[in-house]
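Enquirer: Pulled these features from Swiss-Prot for this protein:
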DOMAIN    81-127  domain 'F-box'
MUTAGEN   Gly441 to Arg  In Lin-32(RH293)
Amino acid sequence: MSSPHRASTTQQLADLSLTEGEHDEGKPLSIDYLQGHEGLIEEVLKWSEHEQLDFMDKIVHRLSHYQLGKVDNFIRPMLQRDFISNLPAHLVELILFNVNSDSLKSCEEVSTSWRCALARGQHWKKLIEKNVRSDSLWWGLSEKRQWDKFLNISRDMSVRRICEKFNYDVNIKRDKLDQLILMHVFYSKLYPKIIRDIHNIDNNWKRGNYKMTRINCQSENSKGVYCLQYDDDKIVSGLRDNTIKIWDRKDYSCSRILSGHTGSVLCLQYDNRVIISGSSDATVRVWDVETGECIKTLIHHCEAVLHLRFANGIMVTCSKDRSIAVWDMVSPRDITIRRVLVGHRAAVNVVDFDDRYIVSASGDRTIKVWSMDTLEFVRTLAGHRRGIACLQYRGRLVVSGSSDNTIRLWDIHSGVCLRVLEGHEELVRCIRFDEKRIVSGAYDGKIKVWDLQAALDPRALSSEICLCSLVQHTGRVFRLQFDDFQIVSSSHDDTILIWDFLDAPPSGLPSSTNRATLPELPNQAAVARAQMLFEMAARREIERRDREVVEEPALRPRANAARRHNADIAAAAAAAEAARGAGDNDESSSEEDLDRVDQVNNPNVAGPAPPQPHNQNHRRRQPRPELPVRLMQEMAAFDNMRRQQNNMDHLGGGDVDEEMPDGGP
């Protein structure tokens, strides 16, 4: 049985021969041809497609120039056939639904019939809706720009809203095609505006261009905002003053304060029903989101609860007591412990989990992976040189931050470290990532944005990975979260900052709260400069004292002793300056062994003696009482700092060397 394609080819050959015969001869075709060509066609149809093409090639090469022109006139319309006009509507719909924006623009310019076909199918609207369903950035942008109300709705409602938007008379009756064209024009103009918004957002992230909103959380007893979570309506924060404060996103006022913890609120998470918080008072509390009532208090850990996560009826908590607790959540009031995981040799600072693994990080410098099904240990991820303060786990990727000032990316299945990111000058306290970016916050007061895809590419240079550094906090960054449009961060400086990359001013135009309006935190260069200035002042003071005692040989040893302390004084000045910038009595996280900090800060605990002067036979002399009081105070401060550092080194040093009065992170 001959195929339709072959029959069509034969018919074309016959028609072509008939046309040319009539033109060339000016008379009907011969009887011999009419009787013989049918048999020839039947014979050609028996050949394969390749044989037919070869046969046609041989014929074409034997045709005259005039005949080739006639063949071209016959074939060209067949190759340029208007399939939009000839195909059934449902096939046209299917074809146009799968083209991209550039192809849609080209289709609009083909002909009026094509433009009408695009209008009937509302293909610009469908392209926007498809992107909104598949891309979180499009979805979020549709809500923030409020064009989501023009999507996924009936045609009549679309026309009404579009007319209202452009101040058209809604009551004017329009025929169906006019309505479709009106909607088509609206969506075809909306699409490039969306693309422009997306391009601007991406550039703002890369350039560190943002609009800043600052929430002042300072109160009589507050000394830092340790944790937070946010949505479009509120920000929930946990503070060192033992409270949870909820902030309204409309006017950024404090709408509610939850009190009950007797220690710093170190971690929290909420959903549409409950807020669950962990504290340095070693308890976990469950709060009703609507009423703010504490409906459950969980007592299990014997020391501070440093982090918690819950999802799908499971909660995991970790503590300074070096353990991890897995809980079953039947309801907000029915939460029972399933199992305790033990294996870390220091405080467990952070946990994360999904339906496959629980991942925990500790001050013992390791990340441990546990099976969610069996709750058994699986493997250890080792590589950080000091304690680990933060991590996030998603898919196959684990990203961790440490007090060795680095960020590491790990493959959870193989345990391989994929990349080490360097750039922070102090402990990396908080870290989050999505499909595009890693955002980290550290004790140097900086927030850094990293390109995740570049970080995963072994060919990428280190200079290409860090997109920007954001400096607005005047204290240590404790916690942050982010989405496609913003970062929300909290700090020891008692503020919550909202970094808006959607409504940022154009690049180069300063904002009222742009980074240039606030001084940066003291960095190494500033500390070195302060040290140099104070050293010069101390040297001048000692030289003046030397001149005074030239005539008094008995006083010269005291001047020499002061000169020997010159370097110590300069270092003490730098340390004092840094301490004043960072704040006093701060809390920190990620201690390798939090107990040892108490030992260091406890004067009753014996430690190694401070280093002796180079000349062991020389007996240290007290400085002259006439020396400036400031010099004496800073010398004493330096001696105390050196003594504490020696004690820390003696105890094994590998972690965060900051004081933790509350035991919180």
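Sequential numbering from 1, following the chain as shown.
Every residue gets a Cβ built from N, Cα and C, even glycine.
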Enquirer: Same chain only, sequence gap of 6 or more: which residues have a CB within under 8 Å of the CB of Gly441 (mutagenesis position)?
Expert: Val428, Arg429, Cys430, Ile431, Ile447, Lys448, Val477, Phe478, Arg479, Leu480, Ser489
Enquirer: In the predicted model, what is the mean pLDDT computed over the domain 'F-box' (81-127)?
Expert: 79
Enquirer: Can you break down the domain 'F-box' (81-127) into helix, strand and coil residue counts using DSSP?
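Expert: Counting residues by DSSP class gives 36 helix, 0 strand, 11 coil.
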Enquirer: Under a three-state reduction of DSSP output, how is Gly441 (mutagenesis position) classified: helix, strand, or coil?
Expert: strand
